[in-house]
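> Pulled these from Swiss-Prot:
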type	residues	note
MUTAGEN	Asn40 to Gly	Does not affect interaction with Aedes aegypti lymphotoxin beta receptor inhibitor
MUTAGEN	Asn177 to Gly	Does not affect interaction with A.aegypti lymphotoxin beta receptor inhibitor
Amino acid sequence: MLLPWATSAPGLAWGPLVLGLFGLLAASQPQAVPPYASENQTCRDQEKEYYEPQHRICCSRCPPGTYVSAKCSRIRDTVCATCAENSYNEHWNYLTICQLCRPCDPVMGLEEIAPCTSKRKTQCRCQPGMFCAAWALECTHCELLSDCPPGTEAELKDEVGKGNNHCVPCKAGHFQNTSSPSARCQPHTRCENQGLVEAAPGTAQSDTTCKNPLEPLPPEMSGTMLMLAVLLPLAFFLLLATVFSCIWKSHPSLCRKLGSLLKRRPQGEGPNPVAGSWEPPKAHPYFPDLVQPLLPISGDVSPVSTGLPAAPVLEAGVPQQQSPLDLTREPQLEPGEQSQVAHGTNGIHVTGGSMTITGNIYIYNGPVLGGPPGPGDLPATPEPPYPIPEEGDPGPPGLSTPHQEDGKAWHLAETEHCGATPSNRGPRNQFITHD
């Protein structure tokens with residue numbers, strides 16, 4: 001359809017004028033700039049504006065990295081200020097404070113990947129080998145990944161640390177022989193590439209085994225050889241036990257000897273005198289007198305038990321010293337005829353060439369007069385070669401003449417006989433008395 005008027009010369013002249021008029025009309029209408037009134041409590045830009053209910057107006061929000069330092073009013077918009085160091089605000093906000101930056105806690109398994117700024121908080125993630133176990137808007141706690149057993153590997157994920165391992169089997173021609181959360185399956189070794197031959201094929205848990213082409217295979221042990229290797233040591237042990245038991249039964253003295261060795265006290269350990277369990281040694285069956293101790297026998301009556309005073313008692317029949325000839329003439333007693341000392345007797349008993357003394361023994365250690373000096377006597381003092389003067393002699397030392405000391409008169413005693421006169425008395429006995 002053609003418009004002849006619009007294409008005519010007058011139409012072309014009025015066109016720009018009409019467009020300019022419409023532009024002026026559009027510019028004359030007022031635009032809504034915060035703060036502005038809102039009748040339905042909604043603002044045109046919800047991300048950057050907010051509704052202030054006290055004044056019923058829409059106000060501007062503060063951009064990231066700032067906070068509200070002065071609230072808006074009907075005549076003034078919101079005033080913002082930059083966050084201080086170590087604080088942040090990530091979004092458009094109308095907060096009056098900034099949030100504090102927090103470090104990544106290594107105790108909870110976190111590590112830092114980006115520092116904190118005024119527009120962004122600290123960026124944290126789980127440490128290697130761990131996954132996030134607690135998530136609340138962000139990860140707050142990490143735990144160790146589970147191990148994948150041999151023959152498997154952990155499935156790869158787009159986001160590391162978001163979940164626990166999910167183990168999958170190794171592909172054909174690959175193996176994995178450890179238990180690890182991060183181990184990966186490896187391809188089997190190709191023996192021909194190394195100039196070797198395959199000895200054992202690879203599996204999902206082990207690699208291929210290669211060998212030298214000239215190396216012979218080890219012989220496999222048959223079932224018979226394996227049975228002999230088990231039964232021969234067992235039969236040898238049973239034979240040894242049988243021989244030992246036969247020797248033990250045929251020689252019972254071995255048991256007694258072993259028991260005596262076990263009961264013997266170690267060297268240097270003596271009997272305990274306080275224990276009170278000491279017993280005198282028993283007499284030898286063939287030589288009783290040689291091992292009889294010089295101790296009171298339990299059957300003897302002690303002076304303390306009878307209440308009588310103790311006194312040394314020796315039997316009257318103490319044998320005197322005998323000559324060798326007399327000893328040879330004594331009859332020799334047979335071992336069976338030798339007897340022990342009778343209980344309850346004290347004294348000296350000689351039996352079978354031995355002497356047994358029971359009772360108290362008193363030894364006198366005085367000098368012997370008139371006999372030859374003994375081996376323990378002191379040597380005699382030699383006689384001086386010159387005379388010793390008497391005590392009190394005023395003269396010089398030398399030879400002195402003996403003389404009679406003055407004393408009482410001499411008296412003669414007479415013996416009288418019956419019928420005799422003094423004239424015819426018999427011989428007289430002279431007694432010298434010294435006054």
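Cβ atoms are placed via backbone N, Cα and C, with glycine included.
Source: prediction; values computed, not measured.
Any idea what these are sitting next to in the structure?
Classification of Asn40 (mutagenesis position) by DSSP places it in coil, neither helical nor stranded.
Taking a C-beta cut-off of under 8 angstroms and a sequence separation of 6 or more, Asn177 (mutagenesis position) has the following same-chain neighbours: Pro150, Gln205, Ser206, Asp207.
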> For Asn40 (mutagenesis position), just count the other CB atoms lying within 10 A of its CB, please.
6
